[in-house]
Amino acid sequence: MKLQFNLKAYFKTSADPTPAKDAIAALFEEANSTLLTRGAPEGQGAKVTEWKLGEDRIELTLQSGRYVRVHDAIFRLRKQLAEALGKKYKIGIRGIEVESFIIKVPADHELRMLKVPYIKSMENIEGGIQLELEVGEAEMKNRVPDRILTLLEEKIEAAQYGAKAEHWNLLWQREPMEHPFKEDPTQAMMKEGWLKRGSSRGQWIHGPQSARIFRTFEKIVLEELLEPLGYREMIFPKLVTWEVWMKSGHAKGVYPEIYYVCPPQTRDPDYWEEVADYYKVTHEVPTKLIKEKIAEPIGGMCYAQCPPFWMYVAGETLPNEEIPVKVFDRSGTSHRYESGGIHGIERVDEFHRIEIVWIGTKEEVLKCAEELHDRYMHIFNDILDIEWRKARVTPWFMAQEGLLGLAEENTVGTTDYEACLPYRGPDGEWLEFQNVSINGDKYPKGFNVKLQSGDELWSGCSGVGLERWAAVFLAQKGLDPANWPEEFRNRVGEMPKGIRFL
């Protein structure tokens, strides 16, 4: 099956168009071979396949493929008809009414019904999917059918991608190591008083010992990677608005995983008095009442750490001599709503991360990524001395945004770093604890960032998740500093005492 559009519609006329029947017939015949083929390969333009006249209308059926789509074709015809009928016959075109709009899209996999505006019905048919749209003149002019088609094709491509096994490719793996420690590090840390659960799901309070480990990881990243490679520290916002996520592309699918932010409708104390009074009397927080008094979500808590940075450079032009731009942020927590039950520090809703971002030409971005890979290998082999591997994967946004072709070229994509967790057993699932992503022109285009020379800008990012580093290191080395690699132990120094309780 090929992509097919079928539109049944009519032009509303100011008078009976019958006197102009011959002129209309000639116009449609001519348009099928000229007007409706412009911009399309030979034989792939749109066509008027049927038409008839009514007292106050010109009814027609249009068919097309991917080129000169029917909703574009009908506006081309409107302009020609208005000129032809207006001059000679004094008949005006008052608007367009749509009777049916059907798109047939080739697909190898069935899809669930899309629950979005303007879709009247969706059916899985032999060889593809059939959509019936409920659109009018305004929606066609605003290219709503194109956006619906793009959404559907992205979902088809993502379904095909999900059926493949090739989106995880092993690049390198360290030789197997002996791991005497076999405990779950989270349980061991809790038992030794290194950390306790916070009051919110997926949240931990880190004691002095755990905090020392985190700060040592940060120091290693600063001294062994960020400073030698010339990265400058910034502070990124941790409340992210819809505007940012729309530009970054996250607005296409982030909703199940973010913590939403809703501001008060007003700061007027009188407006909130009944909430405060309710608590004073009942000693319960009236969450339903609060829900009535807060505004709609303005965005959410930091999810992926780098998008807010891009508002700093949005709409700007970078001088040639200023690239590559290399920055990092370690100023606060990120938040991600994790599914399932209770997890350890390897899977949390609130976590600490150093986010590394770089911008430059394609060649510069690829070079920066290689530099990071080299420094990470040094850290994981020579300082932490862990058993790990790295694999090339395709990130979620590419499957979601129809960018899989770029990933297959092996330039745009993500390299995941994974480590074994001995307590899970020899056949247990490895944990992804680090990544390096090359995002192509996704962010510079989304935030309208340009280069003085006019050359295309690319970007990359890499997140250092401190909880994941701790989960991996402590799972393999345990909590006893005597069993840690000497290089790491020297950087930690004397471990602080924990807080004692009776």
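Glycine too: its Cβ is placed from the backbone N, Cα and C atoms.
Here the original residues stay in place, and none of the substitutions has been built in.
With a 10 A radius on its CB, Glu355 (mutagenesis position) counts 24 other CB atoms from all the protein chains. Per Swiss-Prot, L-serine binding site is recorded for Ala304, Arg336, Arg353, Ile354, Glu355, Gln400, Asn435.
Experimental mutagenesis is annotated in Swiss-Prot for Cys306 to Ala, with the remark: Loss of activity. Around Cys306 (mutagenesis position), the same-chain residues six or more apart in sequence whose CB sits under 8 Å from its CB are Phe236, Asp329, Glu355, Val357, Tyr443, Cys461, listed in sequence order.
For Arg336, Tyr337, Glu338, Arg347, Val348, Glu432, Arg468, the entry in Swiss-Prot reads ATP binding site. Around Arg336 (L-serine binding site), the same-chain residues six or more apart in sequence whose CB sits under 8 Å from its CB are Glu257, Ile258, Tyr259, Tyr303, Asp349, Phe351, listed in sequence order.
What Swiss-Prot lists as Mg(2+) 1 binding site is Arg336, Glu338. In the three-state DSSP assignment, the secondary structure recorded for Arg336 (L-serine binding site) is coil.
For Glu355 to Ala, Swiss-Prot lists a mutagenesis experiment annotated as follows: Loss of activity.
In this structure, Asp416 (Mg(2+) 2 binding site) is part of a beta strand by DSSP. Here Swiss-Prot flags Asp416, Glu432, Asn435 as Mg(2+) 2 binding site.
Annotation of the mutagenesis experiment Cys461 to Ala in Swiss-Prot: Loss of activity. According to its DSSP assignment, Cys461 (mutagenesis position) is in a strand. Using a 10 Å radius centred on the Cβ of Cys461 (mutagenesis position) and all shown protein chains, the other Cβ atoms total 23.
One residue stands out among the binding-site residues Ala304, Val348 for having the most other Cβ atoms within 10 Å of its Cβ: Val348. The Cβ of Glu338 has fewer other Cβ atoms within 10 Å than any other of the binding-site residues Glu338, Asp416, Glu432.
A count of other CB atoms within 10 A of each Cβ picks out Ile354 as the most crowded of the binding-site residues Tyr337, Arg347, Ile354. Site extent for ATP: among the recorded binding residues Arg336, Tyr337, Glu338, Arg347, Val348, Glu432, Arg468, the largest C-alpha separation is 18 Å. Long-range Cβ proximity for Arg353 (L-serine binding site), meaning a same-chain Cβ under 8 A and a gap of 6 or more residues, is found for Gln305, Arg330, Ser334, Gly463, Val464, Gly465, Leu466.
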